[in-house]
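What follows is a short report on a single structure.
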Amino acid sequence: MSATIEREFEELDAQCRWQPLYLEIRNESHDYPHRVAKFPENRNRNRYRDVSPYDHSRVKLQSTENDYINASLVDIEEAQRSYILTQGPLPNTCCHFWLMVWQQKTKAVVMLNRTVEKESVKCAQYWPTDDREMVFKETGFSVKLLSEDVKSYYTVHLLQLENINTGETRTISHFHYTTWPDFGVPESPASFLNFLFKVRESGCLTPDHGPAVIHCSAGIGRSGTFSLVDTCLVLMEKGEDVNVKQLLLNMRKYRMGLIQTPDQLRFSYMAIIEGAKYTKGDSNIQKRWKELSKEDLSPICDHSQNRVMVEKYNGKRIGSEDEKLTGLPSKVQDTVEESSESILRKRIREDRKATTAQKVQQMKQRLNETERKRKRWLYWQPILTKMGFVSVILVGALVGWTLLFH
């Protein structure tokens, strides 16, 4: 099976057909209703206006007045794999994120982005980075950091999630890939596969637990790549025939726009081909991945790619990064080039709005804390004044009494 995919990869490379193949997938993807995401009360729960969960596959929050969260359940029955693909939490949705993790009985969260990329906030800081716990009063949860294992390109956190109302606690593994550029690909399949198998070894992807929560910024590009590669490798381990294009089309029925660029599609093939060596019984392959990935070196900086490509999620355009299109009919390429600049500006504006909104919320929190302190002072001020006055009288009386009898 891996030989078939390898031949397909070589043909696509030789014929420079990654762009056309990607466009085929994009154009053949179905569009499904996503009305709930567009409700007025849910607008501030979406990081991007054009990335929404379908109504039929969206994850619903339980025991809340509003059950909406921008997250989709991707269920691949033949591989016995279920993933929750979601956007990077916003400041106002971190509480909903942890509620979802609890209700879905998730064992691990896989994070494939940095909180800030290219000076834009891509994700709120929803987990603690020190000994101080984070409390989410809106949904009644707290999160503590138990341990942290930092590698050169990923970090594993062990978190304690507590239901404040019941006192019940659960341990959640947080796998954070720190060097995967937005709209780009990891430096090598070896580093990615080493990370993927690290996640697998935790057991969090098996049907014995609730679905793993996987997110990047929008929950479609990097998250889609991770899910596609893992699913293909599972099917190959089972001896099943794997049609990568068809599998991706099936996964796109659950969440729009999975895999955002031809480069991500090409990288998925590379990772599947390399990962298949392990399924064939090459026991030393994981050791080679670890050596090639150099995970034990000091953490390195994120290498962002300054490229833009126009993406269309099942018929709806969204902003991407600059990348010239090749191998397309001239009319299609001209249309893409004409609209790429305006689409990029739109994505940048949305990122700036999200950043501004986060800063405004932080300012409001500081103002609220200042106001609470002021009210506490106004409450105690007259009491303390009276106590001081009474103390002065008592001291005066004591002094007078002492002088009188001496």
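Going from the start of the chain as shown, residues are counted 1 onward.
Using the three backbone atoms N, Cα and C, a Cβ is placed for every residue, glycine included.
If you look for the noted substitutions, you won't find them, since the model keeps the original residues.
A C-beta separation below 8 Å, combined with a sequence spacing of at least six in one chain, links CYS216 (mutagenesis position) to GLY88, MET111, LEU112, ASN113, LYS122, TRP180, ASP182, ARG222, SER223. The active site, phosphocysteine intermediate annotation in Swiss-Prot covers CYS216.
Summarising the annotation, Swiss-Prot assigns substrate binding site to ASP182, CYS216, SER217, ALA218, GLY219, ILE220, GLY221, ARG222, GLN260 and lists similarity to another entry as the type of evidence. Neighbours of GLN260 (substrate binding site), defined as other CB atoms within 10 A of its CB across all chains, total 27.
The domain 'Tyrosine-protein phosphatase' annotation in Swiss-Prot covers 5-275 and is backed by sequence analysis.
While the structure shown retains the original residue, Swiss-Prot records the mutagenesis experiment CYS216 to Ser with this note: Catalytically inactive. Unable to restore phosphatase activity toward PDGFRB.
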Among the substrate-binding set ASP182, CYS216, SER217, ALA218, GLY219, ILE220, GLY221, ARG222, GLN260, as the record gives it, the longest Cα-Cα distance in Å: 12
Fewest other Cβ within 10 angstroms of its own Cβ, chosen from the binding-site residues GLY219, GLY221: GLY221
Secondary-structure category, per DSSP, in which SER217 (substrate binding site) falls: coil
Residues that sit under 8 angstroms from SER217 (substrate binding site) by C-beta distance, when 6+ apart in the chain: ARG47, GLN87, GLY88, ASN113, GLU117, LYS122, CYS123, ASP182
